[in-house]
Amino acid sequence: MLTALKTDTGKIRQHNEDDAGIFKGKDEFILAVVADGMGGHLAGDVASKMAVKAMGEKWNEAETIPTAPSECEKWLIEQILSVNSKIYDHAQAHEECQGMGTTIVCALFTGKTVSVAHIGDSRCYLLQDDDFVQVTEDHSLVNELVRTGEISREDAEHHPRKNVLTKALGTDQLVSIDTRSFDIEPGDKLLLCSDGLTNKVEGTELKDILQSDSAPQEKVNLLVDKANQNGGEDNITAVLLELALQVEEGEDQC
């Protein structure tokens with residue numbers, strides 16, 4: 001598995017409230033995480049970093065990682081619920097952090113399958129051959145309006161409340177988590193990203209960049225550059241996982 005990560009403050013914001021991590025384990029298992037924080041002062045930065053750090057710690061502390069998709073989803077849910085409580089309790093104990101929260105999207109790769117869990121509007125995309133699909137469903141007010149047929153997807157792109165979330169990590173004591181698992185084959189690519197990328201780079205451009213012959217790190221660099229070229233009003237984060245077709249001699253799979 002080839003991996004790459006890039007997070008950037010963007011051209012307008014003073015602080016980067018996004019965070020991300022790629023954690024490797026035994027048997028080439030990989031956990032990738034993207035979090036997009038929110039809250040007053042620097043609280044969003046606190047929430048996203050807490051989420052990524054805690055997921056990484058739980059990954060490193062795990063004696064065994066399940067391989068069955070249903071068990072992988074269960075493991076992700078348990079860890080994210082624990083992180084939710086940790087962020088919520090921290091916010092309640094620190095006045096300057098009250099109301100903080102974060103999105104989270106995680107992908108757990110276990111060889112031939114990937115399990116994805118998410119809260120909020122940070123996304124996971126899958127590229128298989130020429131099929132480029134959004135794996136996650138945004139937990140946002142605008143997406144709910146689209147889902148119920150009140151507005152079109154085209155209207156959603158320019159809706160004034162586009163960034164209003166219907167749920168986030170750490171804002172409530174209890175939260176529901178969406179999960180999904182699927183098979184992955186050599187050549188497939190998985191993109192995890194914050195809305196600072198998807199609000200500025202069209203799906204066709206995302207697909208074209210992922211399909212290019214560039215190295216994974218060059219691809220995520222280009223994705224972030226594109227978002228900045230198109231305004232860069234928000235923090236931008238992209239994590240790329242590529243299941244290599246073959247291992248080139250001397251090439252680093254990590």
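Placed from the backbone N, Cα and C atoms, the Cβ positions cover glycine too.
Taken from Swiss-Prot, the feature Mn(2+) 1 binding site covers ASP36, GLY37. Marked as Mn(2+) 2 binding site by Swiss-Prot: ASP36, ASP195, ASP234. Taken from Swiss-Prot, the feature domain 'PPM-type phosphatase' covers 2-243, and the record attributes it to sequence analysis. Among the mutagenesis results in Swiss-Prot, ASP234 to Ala has the note: Loss of dephosphorylation activity. The residue drawn here is the original one.
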Quiz question: given the binding-site residues ASP36, ASP195, which has the greatest number of C-beta atoms lying within 10 angstroms of its own C-beta?
ASP36
Cβ neighbours within 10 Å, counted over all protein chains: which one of the recorded positions GLY37, ASP234 has the most?
GLY37
Local confidence of the domain 'PPM-type phosphatase' (2-243) - pLDDT mean:
94
Cβ within 8 Å of the mean position of the Cβ atoms of ASP36, ASP195, ASP234: remaining residues of the chain near Mn(2+) 2:
ASP18, THR103, ASP121, SER122, ASN163, SER194, GLY196, LEU197, ASN199, ASN235, ILE236, THR237
Cα-Cα distance linking ASP36 (Mn(2+) 1 binding site) and ASP195 (Mn(2+) 2 binding site), given in Å to the nearest integer:
8
What is the separation, in Å, between the Cα atoms of GLY37 (Mn(2+) 1 binding site) and ASP234 (mutagenesis position)?
11
Could you tell me the C-alpha distance between ASP36 (Mn(2+) 1 binding site) and ASP234 (mutagenesis position) in angstrom, no decimals?
10
